[in-house]
Amino acid sequence: MSEKEIWEKVLEIAQEKLSAVSYSTFLKDTELYTIKDGEAIVLSSIPFNANWLNQQYAEIIQAILFDVVGYEVKPHFITTEELANYSNNETATPKETTKPSTETTEDNHVLGREQFNAHNTFDTFVIGPGNRFPHAASLAVAEAPAKAYNPLFIYGGVGLGKTHLMHAIGHHVLDNNPDAKVIYTSSEKFTNEFIKSIRDNEGEAFRERYRNIDVLLIDDIQFIQNKVQTQEEFFYTFNELHQNNKQIVISSDRPPKEIAQLEDRLRSRFEWGLIVDITPPDYETRMAILQKKIEEEKLDIPPEALNYIANQIQSNIRELEGALTRLLAYSQLLGKPITTELTAEALKDIIQAPKSKKITIQDIQKIVGQYYNVRIEDFSAKKRTKSIAYPRQIAMYLSRELTDFSLPKIGEEFGGRDHTTVIHAHEKISKDLKEDPIFKQEVENLEKEIRNV
């Protein structure tokens, strides 16, 4: 693939993973200049954006690049102005343009601090009511790996600080023991490496790499749902590490019991230690995050502008910091001082037309389950008793009506059921709605509640 084709694919995947605001503000107009010696040089016309992408999104883009090109590539975002210096350096010291060898890639799986964002430490983590317990648990684990809580399972929505805490744990462990072997990875990357090890007949090297360590930090574990072989491999990796008193830290967007198509033996192991959840920051925490950010960056922003951002952006920390960066870029490009009016103008696309919360199948299962007294896990179970089967059909019907997910995807979230089962459920509930006005009112009430989640 050409650089253009590679980056088009990266942007396509990134658009699905990032919020619309983050994608359009920071990543949309970037361009891949070259890939050389395991590094992807990516151009951004705005200095603020280049710095922000290196700090906050390099890890996500690195994982996507791995999926697209099939080997480890570290993204480095530079401005178009910096490109001249880069080109001069390349001319002075020409480098070989070969793909990294397998040996180099494998050796780089344990990279110490290079795995972690230098900014993501416990010192830079702003504590508030929504994250105080996860922070305390993470610090306890970092102080005494495998002695406090093992595993530590952190869950919460996107951009709330789960990855920050995992990086902070990694930094702290290495502060106390520079020789510790620490791996930070995502379950998606773990899966891709596992598949590659099978393809290249390198299973033993893969197992050695992940089992001969002191701390495993694995992000977004929900990605392994429905991946039977990956779950089995991770099960044995988990057992090996746990039995040898090695620390395991796991993050997810939902608690273990709500991860569909996760083997019971893995689910139970995830629940062995401590499960903590991170919730969106309150106003005071949002203000503290913004104030800390401007102190770190030595920025001069009036308090009323920060107050406006903190009041308007309530979803997560990533969106909050993204709004601040957007404001700085807007002010710089227009050459105008930052005021409340300019802040409102810079963020008008976010504020005036907020993207409504996307309804998930998990939202539907939760509301329907509460109404009919059905546990979340029962929606994925094989049970066919009417007290469970009928609410399951209602949830399938609502999933088709209220989401854009495909029939196979809906079936997957209900225990891996075939798409024809979803069609049958939709047809049956549609028929019952026409025949029973009381039932119709019941389902309409459920729909309203789901839309208000």
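Just so you know, glycine gets a Cβ as well, placed from its N, Cα and C.
Substitutions noted, but not modelled.
In the three-state DSSP assignment, the secondary structure recorded for G161 (ATP binding site) is coil. As annotated by Swiss-Prot, ATP binding site applies to G159, G161, K162, T163, with the evidence given as sequence analysis.
The Cβ of I195 (mutagenesis position) has 14 other Cβ atoms within 10 Å, all protein chains considered. As a published mutagenesis entry, I195 to A appears in Swiss-Prot alongside the note: No strand separation in vitro, does not oligomerize.
According to Swiss-Prot, the mutagenesis experiment R318 to H carries the annotation: Binds ADP and ATP, greatly decreased ATPase activity, induces excessive chromosome replication in vivo, inhibits growth, dominant negative to wild-type. A sphere of 10 angstroms centred on the C-beta of R318 (mutagenesis position) encloses 22 other C-beta atoms.
Of the listed binding-site residues, namely G159, G161, the sparsest Cβ surroundings within 10 Å are found at G159. The Cβ centroid of G159, G161, K162, T163 marks the ATP site; residues of that chain outside this set whose Cβ lies within 8 Å of it are G156, V158, L160, H164, L165, S251, I278, N316, I317, R318, given in sequence order. The Cβ of K162 (ATP binding site) has 26 neighbouring Cβ atoms from other residues within 10 Å, across all protein chains displayed. T163 (ATP binding site) sits 24 Å from I195 (mutagenesis position), taking the CA atoms of both as reference points.
G159 (ATP binding site) sits 5 Å from R318 (mutagenesis position), taking the C-alpha atoms as the reference points. In the three-state DSSP assignment, the secondary structure recorded for R318 (mutagenesis position) is helix.
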